[in-house]
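Read the structure below first, then the notes.
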Amino acid sequence: MKIQCDVCEKAPATVICCADEAALCPQCDIEIHAANKLASKHQRLHLNSLSTKFPRCDICQEKAAFIFCVEDRALLCRDCDESIHVANSRSANHQRFLATGIKVALTSTICSKEIEKNQPEPSNNQQKANQIPAKSTSQQQQQPSSATPLPWAVDDFFHFSDIESTDKKGQLDLGAGELDWFSDMGFFGDQINDKALPAAEVPELSVSHLGHVHSYKPMKSNVSHKKPRFETRYDDDDEEHFIVPDLG
């Protein structure tokens, strides 16, 4: 006995989908579950067909049984099923299933092989493109994080030292030219002698010169720095105001 596909209703079903609750043939299974990633994660169980010979009926032991009763836990043929479950209303409520002789696989399988066959293999150019970022990341890890100092000076490379030296010479020449008109006017003529003392030196005085120098003594001021005292004088008339009268 075979189960018909619930989608095309033509080919025999080989897979039962637990999420869709449908029996599917191989072609319909690929078309439905390869549509998107969510459908590809559905749990499917394979249907393994047993031998074409059905077991015998547990009641008559003569005819092939294809009905299973859950409450009676027995395989029944069509005649025995009618005689038992149609007799009264209580037995008519028993749960009975069709025993097709097909066994469901214990482990869930996903039709990954069929999907991989339909997908094209990546070309060599794509494989090379995937390998290039891995190499670039490894090169970045090998590079040191801190910048290494340069073996040559920046000033020597750009010749800043030569520029500074020429600027200093130009400034000195320009300064000397500006001071020429001071010498022409006689500012630096006789006023500055060769024997003039530097500004930082203090002239030394001989003992004879010290005699003429009058010693300076600070004059004492007659004004005293003491605080003035205020004296209070009481007259004889004022003493009467401080006498307490005797009331006794």
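Backbone N, Cα and C define each Cβ position, glycine as well.
DSSP assigns Cys28 (Zn(2+) 1 binding site) to a helical segment in the three-state reduction. For Cys28 (Zn(2+) 1 binding site), the number of other Cβ atoms no farther than 10 Å from its own Cβ, over all displayed protein chains, is 22. Residues or ranges marked as Zn(2+) 1 binding site in Swiss-Prot: Cys5, Cys8, Cys28, His33.
Taken from Swiss-Prot, the feature Zn(2+) 2 binding site covers Cys57, Cys60, Cys80, His85, and the record attributes it to sequence analysis. DSSP gives Cys57 (Zn(2+) 2 binding site) a coil state; it is part of no helix or strand.
One mutagenesis experiment named in Swiss-Prot is Lys226 to Asn, and its note says Prevents nuclear import.
Its own atom aside, the Cβ of Cys8 (Zn(2+) 1 binding site) has 13 Cβ atoms within 10 angstroms in the protein chains shown. Counting every protein chain shown, 20 other Cβ atoms lie within 10 Å of the Cβ of Cys80 (Zn(2+) 2 binding site). Closest in space to Cys60 (Zn(2+) 2 binding site), of the binding-site residues given as Cys5, Cys28, His33, is Cys5, taking the CA atom of each residue. Taking the centre of the Cβ atoms of Cys5, Cys8, Cys28, His33 as the Zn(2+) 1 site, the nearby residues of that chain (Cβ within 8 Å, site residues left out) are Asp6, Val7, Ala11, Ala13, Ala22, Leu24, Cys25, Pro26, Gln27, Asp29, Glu31, Ile32.
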